[in-house]
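Residues or ranges marked as domain 'Peptidase S8' in Swiss-Prot (evidence: sequence analysis): 1-321. Residues annotated as active site, charge relay system in Swiss-Prot: ASP35, HIS105, SER266. According to Swiss-Prot, the experimentally introduced change HIS105 to Ala is described as follows: Abolished ability to trigger cell death during the allorecognition process. What Swiss-Prot says about the mutagenesis result for SER266 to Ala is this: Abolished ability to trigger cell death during the allorecognition process.
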Amino acid sequence: MSAISHHSLSHLNSTVSKRLMPTYSDPVVRIAVLDTGFDGSHPDFSHPRTAYFTGPFSDLPQPEKDEEPQLTRIKAYHDFCQPSPPGDRQGPPPQPHSMVDLAGHGTAIAGLILRLAPRAELVIGRVCHGVDSNELSAPDPSRVAAAIRWAITQKVHIINLSLGYRNQPLKELLPLRAALLEAQRSNILVFASTSNQGSHEPAAWPASDARFAIGVHSCNDMGSAPSGSSCKASENGYNFMAVGENLLVHRLAQKGGGFELVSGSSFATPVVVSVAALVLAFVWQEECKRERDEVGREVMLEDLGSLGGMGRVLMALGEKTAGSYWAVGMKLFWAGYREGDGRDPEKEEKEARRWAWGVLRGAVAY
């Protein structure tokens, strides 16, 4: 078994545990995963999200304490591969047996977000059957467009698109372009994977165009270099990168369950989606009301719902590396923060929060 990537995600998880102070009265970030569906029968989803892995192969999940089962955070599901139209209202949460995933791609992506973004709610749109490799990476654009419009009715804040298009006639992409612009008008952030065609190929669309999505490349666990399969940096798009090599994700129950290793920009994308969700969760939490009111008088915090605004924040959290690629910081706002000596935890907590809001103010006001 290849070495499991743990460095980046360990930094992210420890930062969340130490710096975010969520309460159940805080607004909840809602994320749409539009992919191959979701395997609700996987036993791990009946437990709280994984805190860490143990065992001889480091693949035995140890759940977080005092958190709800992951399945309760799946709030809606619709199969766009079937002819039945989706409802335009939020209904009851889906039952595990009612959700389908034949490939495991969507389950892996949703599982990463459930693990990395505590309390975030998910809505799942199945937009590809997952039995054909070409359809998996580039499903019917009109189907994805319909799923985006459904996600808008589900009041999501972020959409994960681990898919993309190459050499597609513009006419075929027009419905999807329109849906992406509609999502922007609804202050919904869209993240898309750039693809894994290597440095001789450009990024897939919409990741290649900053007008439609925030593009994400895969990089190594240290965040120091893009993966060998990463396509070349886009001239007109964001070139964020996050760990996408040897990530441990849920394996379909029908294939034995448990976990397996995957690599690619498809899986780096939900890592960055989780970071964006954590940024929103931090800003919205009750603990930050005073800072939110103060900073909100100086800058437009609503810009966090725009591609440009969130893009600037993600740049502020990370650093430019390896040419035009930009590594997203797994320590969130606190990469350059100097820890106190622990003698006055309450004071240090306030100072850490003040530091974070300083970073945020500078990024949004740019």
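Cβ coordinates are placed from backbone N, Cα and C, and glycine is handled just like the others.
In this structure, the C-alpha atom of SER266 (mutagenesis position) lies 9 angstrom from that of HIS105 (mutagenesis position). For the pair HIS105 (mutagenesis position) and ASP35 (active site, charge relay system), the C-alpha distance works out to 7 angstrom. Under DSSP, ASP35 (active site, charge relay system) is assigned to a strand (E or B) in the three-state scheme.
There are 24 other CB atoms within 10 A of the CB of HIS105 (mutagenesis position), with all protein chains counted. Less than 8 angstroms from the CB of ASP35 (active site, charge relay system) sit HIS105, GLY106, ILE109, ALA110, ILE124, GLY125, ARG126, VAL127, CYS128, ASN160, SER162, LEU163, each of them six or more residues away in the same chain.
Around the Cβ of SER266 (mutagenesis position), a 10 Å sphere holds 28 further Cβ atoms from the protein chains shown.
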